[in-house]
Amino acid sequence: MSALEWYAHKSLGDGIFWIQERFYESGNRANIWLVRGSEQDVVIDTGLGLRSLPEYLYSSGLLQDREAKEDAARRPLLAVATHVHFDHSGGLYQFDRVAVHHAEAEALARGDNFETVTWLSDSEVVRTPSPGWRARQFRVQAVQPTLILQDGDVINLGDRQLTVMHMPGHSRGSICLHDKDRKILFSGDVVYDGSLIDWLPYSRISDYVGTCERLIELVDRGLVEKVLPGHFNTFGAERLFRLASNYISKAGICHKVSTFAMRSLASLALRVTNSRTSP
């Protein structure tokens with residue numbers, strides 16, 4: 001199957017494109033975002049990487065400008081992982097320039113498939129990317145990041161800037177990217193319109209509460225109008241406030257006890273199915 005068949009996209013305007021893997025039918029299917037800039041383009045998360053995402057970006061014309069095709073072809077392209085979980089980081093190995101938060105840089109460099117929580121089944125991939133492919137073959141490949149991110153760093157695209165916000169809780173290196181001028185938040189799995197997951201091996205409820213407090217502050221200060229999440233559909237500031245507030249209100253003793261049990265089971269299952277490093 002070609003890359004052009006595997007992926008699909010739609011434009012949200014203002015140089016932002018929403019890309020998805022068509023034949024990965026799962027709640028884990030991650031949103032891939034392409035953000036065009038005057039001096040640099042950024043891909044936010046890369047999906048599973050079962051087909052070449054860079055090939056799709058070029059073949060579909062997403063990295064070309066009608067007025068200046070040659071300049072666009074030479075424009076730097078940076079792949080940023082909002083975190084290293086498999087559904088977001090699987091395609092990072094296809095890019096020359098890769099950025100990740102420092103808390104998860106070592107796991108990515110090792111190809112640590114326990115920390116990437118690799119969990120994929122044949123039934124979720126409804127059309128195999130190549131003959132004989134099986135989900136048990138899938139691993140997140142080790143990638144040496146070329147850019148280590150910290151809270152407050154700014155990724156300069158020329159005519160727009162993306163500010164890194166370290167937002168742990170879902171994972172220890174989770175980040176959001178904030179386009180302050182346009183009041184857009186690329187949230188990864190920090191927040192999306194669904195049940196927030198805090199029971200994975202490196203999740204931490206206390207961190208998540210602090211992260212949700214930061215999200216509420218963004219809304220209160222009028223700094224976010226639109227959220228482009230790691231899963232499901234986009235939403236606005238009012239929904240962001242409600243999602244963050246609901247998490248904080250539910251993060252009591254009972255939630256912590258049940259989450260501890262779920263984390264223990266998830267960790268056991270992941271250790272059985274994944275080696276610490278990719279082959």
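If you go along the chain as it appears here, the first residue is 1 and each next one adds 1.
For all residues, glycine too, the Cβ spot is worked out from N, Cα and C.
If you draw a 10 Å sphere around the CB of Asp189 (Zn(2+) 1 binding site), it holds 26 other CB atoms from the protein chains shown. For His83, His85, His170, Asp189, the entry in Swiss-Prot reads Zn(2+) 1 binding site, with the evidence type similarity to another entry.
Same-chain residues at least 6 positions away in sequence with a Cβ under 8 Å from that of Asp87 (mutagenesis position) are, in sequence order, Asn28, Arg29, Ala30, Gly47, Leu48. For the recorded site, Asp87 (mutagenesis position), the DSSP three-state label reads helix. According to Swiss-Prot, the mutagenesis experiment Asp87 to Ala carries the annotation: Loss of enzyme activity.
Neighbours of His88 (mutagenesis position), defined as other CB atoms within 10 A of its CB across all chains, total 29. According to Swiss-Prot, the Zn(2+) 2 binding site annotation covers Asp87, His88, Asp189, His231.
Experimental mutagenesis at this site is recorded by Swiss-Prot as His88 to Ala, annotated: Loss of enzyme activity.
Neighbours of Ser89 (mutagenesis position), defined as other CB atoms within 10 A of its CB across all chains, total 29. Among the sequence features in Swiss-Prot, the mutagenesis site Ser89 to Ala is noted as follows: No effect on enzyme activity.
The mutagenesis experiment Tyr93 to Ala is recorded by Swiss-Prot, whose note states: No effect on enzyme activity. The C-beta environment of Tyr93 (mutagenesis position), restricted to residues of the same chain at least 6 apart in sequence and closer than 8 Å, consists of Gly49, Gln141, Ala142, Val143. Following the DSSP three-state reduction, the secondary structure of Tyr93 (mutagenesis position) is helix.
In the three-state DSSP classification, Cys176 (mutagenesis position) falls within a strand. While the structure shown retains the original residue, Swiss-Prot records the mutagenesis experiment Cys176 to Ala with this note: No effect on ZDHH20-catalyzed palmitoylation.
According to DSSP, Cys212 (mutagenesis position) sits within a helical segment. Within the same chain, the residues at least 6 positions away from Cys212 (mutagenesis position) whose Cβ sits under 8 Å from its Cβ are Gly169, Val191, Ala244, Ser245, Tyr247, Ile248, listed in sequence order. According to Swiss-Prot, the mutagenesis experiment Cys212 to Ala carries the following note: No effect on ZDHH20-catalyzed palmitoylation.
According to Swiss-Prot, the mutagenesis experiment Cys254 to Ala carries this note: Loss of ZDHH20-catalyzed palmitoylation. Shows only a slight reduction in the Vmax and a small increase in the Km towards palmitoyl-CoA in comparison with wild-type. Reduced to three states, the DSSP call for Cys254 (mutagenesis position) is helix. A 10 Å cutoff on Cβ-Cβ distances gives Cys254 (mutagenesis position) a total of 9 other Cβ atoms nearby, all chains included.
Excluding His83, His85, His170, Asp189, which define the Zn(2+) 1 site, the same chain contributes Thr82, Val84, His88, Ser171, Ser174, Gly188, Val190, Ile197, Leu200, Gly230 within 8 Å (Cβ to the Cβ centroid), listed in sequence order. Using a 10 Å radius centred on the Cβ of His83 (Zn(2+) 1 binding site) and all shown protein chains, the other Cβ atoms total 30. In terms of Cα distance, the recorded positions that sit within 10 Å of Cys176 (mutagenesis position) are Asp189, chosen from His85, His170, Asp189, Cys254. Taking Cα separation as the measure, His231 (Zn(2+) 2 binding site) is nearest to Asp189 of the recorded positions His83, His88, His170, Asp189. Sequence-distant contacts of His170 (Zn(2+) 1 binding site), defined by Cβ-Cβ distance under 8 angstroms and a gap of at least six in the same chain, are His83, Gly188, Asp189, Val190, Leu196, Ile197, Asp198, Leu200, Ser203, Tyr208. Within the same chain, the residues at least 6 positions away from His85 (Zn(2+) 1 binding site) whose Cβ sits under 8 Å from its Cβ are Thr116, Val117, Ser171, Asp189, Leu200, listed in sequence order.
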